[in-house]
Amino acid sequence: MGNSKSGALSKEILEELQLNTKFTEEELSSWYQSFLKECPSGRITRQEFQTIYSKFFPEADPKAYAQHVFRSFDANSDGTLDFKEYVIALHMTSAGKTNQKLEWAFSLYDVDGNGTISKNEVLEIVTAIFKMISPEDTKHLPEDENTPEKRAEKIWGFFGKKDDDKLTEKEFIEGTLANKEILRLIQFEPQKVKEKLKEKKL
């Protein structure tokens, strides 16, 4: 997307990222230098993205979730993210405005990219999320959502869908905005990602 490899971030991309995220010019410029050091080509691969995510969760297995996050931001499906896509991915998974976040969450759950979500797709993402929850934390989850299957069932039940029904983006966003319980169940906001962003160690 037109990222310069000379070591300076283009003014257009800088302005766009400042507009779409809460990051400052200094933060973005600093991350860009680090990004180029790690990825001299100016692009990050699925494997590299997975490795970065793994650093946040040394005691868990974030590979599956990281792959889904990567897929949802790889807009042109070329198997890489440029700096802009990478920063937006980190922003959306750690902060993000609710509506933007829900649009992203829909694309995360729409595993096959066909514009609707099935119950099986919900289970696939929830299973990936559970791999990042420590066994200790899992013990503290309510009885009706302490396994991926139970949580997927609970989410699907909130939307009032039959097992073989599909969920559109409009239904997903409206349903989630109307019910904070769904919002809590569908998202996973890694606190460690937020902490790393604050430390500017990405």
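Heads up, the Cβ atoms here are built off N, Cα and C, so glycines get one too.
As recorded in Swiss-Prot:
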- D74, N76, D78, T80, E85: Ca(2+) 1 binding site (BINDING)
- 24-59: domain 'EF-hand 1' (DOMAIN)
- 61-96: domain 'EF-hand 2' (DOMAIN)
- 147-182: domain 'EF-hand 4' (DOMAIN)
- C39 to D: Reduces binding affinity for calcium at both EF-hand 2 and EF-hand 3 domains. Abolishes interaction with GRK1 (MUTAGEN)
- C39 to A: Increases calcium binding affinity at EF-hand 3 domain; induces co-operative calcium binding in non-myristoylated protein (MUTAGEN)
- P40 to A: Reduces calcium binding affinity (MUTAGEN)
- E85 to Q: Abolishes binding of calcium to EF-hand 2 domain. Abolishes calcium-dependent inhibition of GRK1 (MUTAGEN)
- E153 to A: No effect on calcium binding to EF-hand 2 and EF-hand 3 domains. No effect on interaction with GRK1 (MUTAGEN)
- Q191 to A: Reduces inhibition of GRK1 activity (MUTAGEN)
- K192 to A: Reduces interaction with GRK1. Reduces inhibition of GRK1 activity (MUTAGEN)
- V193 to G: Reduces interaction with GRK1 (MUTAGEN)
Practice item. Find the average pLDDT over the domain 'EF-hand 2' (61-96) in the predicted model and report it. Key: 85
Review point. Looking at the recorded positions D74, T80, E85, E153, whose Cα is closest in space to that of P40 (mutagenesis position)?
Key: T80
Exercise for review: Using the recorded Ca(2+) 1 site (D74, N76, D78, T80, E85) as reference, state which further residues of the same chain have their Cβ within 8 Å of the centre of those residues' Cβ atoms, listed in sequence order.
Suggested key: R43, F73, A75, S77, G79, L81, D82
Study note, to complete from the structure: Top of the recorded positions D78, E85 by count of other CB atoms within 10 A is E85
Review point. Where the distance is taken from Cα to Cα, which of the mutagenesis positions C39, E85, E153 turns out closest to D74 (Ca(2+) 1 binding site)?
Key: E85
Point to revise | Rounded Cα separation (Å) that holds between E85 (mutagenesis position) and D78 (Ca(2+) 1 binding site) | key: 12
Review point. What is the nearest of the recorded positions N76, D78, T80, E153 to C39 (mutagenesis position), using the Cα of each?
Key: T80
Review point. Which chain-mates of N76 (Ca(2+) 1 binding site) that are at least 6 residues away have a CB under 8 A from its CB, listed by sequence?
Key: none
Check your understanding: What Cα-Cα separation, expressed in whole Å, is found between E153 (mutagenesis position) and D78 (Ca(2+) 1 binding site)?
Key -> 33
**Study point:** Collapsed DSSP category at T80 (Ca(2+) 1 binding site)
**Key:** strand
Study note, to complete from the structure: Secondary structure split (DSSP) over the domain 'EF-hand 4' (147-182) reads 24 helix, 3 strand, 9 coil
Review point. How do the residues of the domain 'EF-hand 1' (24-59) split into helix, strand and coil according to DSSP?
Key: 25 helix, 3 strand, 8 coil
